[in-house]
Amino acid sequence: TTCCPSIVARSNFNVCRLPGTPEALCATYTGCIIIPGATCPGDYAN
């Protein structure tokens with residue numbers, strides 16, 4: 001599960017992923033995090 005701190009970060013993450021960029025790279029670039037579970041922490045609710 002990818003969790004982002006804002007809607008803007010989520011949008012940027014989604015655009016980053018469009019050409020097939022690895023999830024981990026896009027998460028680092030946008031400030032999002034990748035977690036093993038299904039529930040994002042409160043400060044990464046997007």
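Heads up, residue numbers simply count up from 1 along the chain you see.
Any Cβ shown, glycine's included, is placed from N, Cα and C.
None of the noted substitutions appears here; every position holds its original residue.
Listed in Swiss-Prot is the natural variant Pro22 to Ser, annotated as follows: In isoform SI. Around the Cβ of Pro22 (variant position), 10 further Cβ atoms fall within 10 Å across all displayed protein chains.
Leu25 to Ile appears in Swiss-Prot as a natural variant; the accompanying note says: In isoform SI. In the structure as shown, the Cβ atom of Leu25 (variant position) sits within 10 Å of 11 other Cβ atoms.
Leu25 (variant position) falls within a helix when secondary structure is assigned with DSSP.
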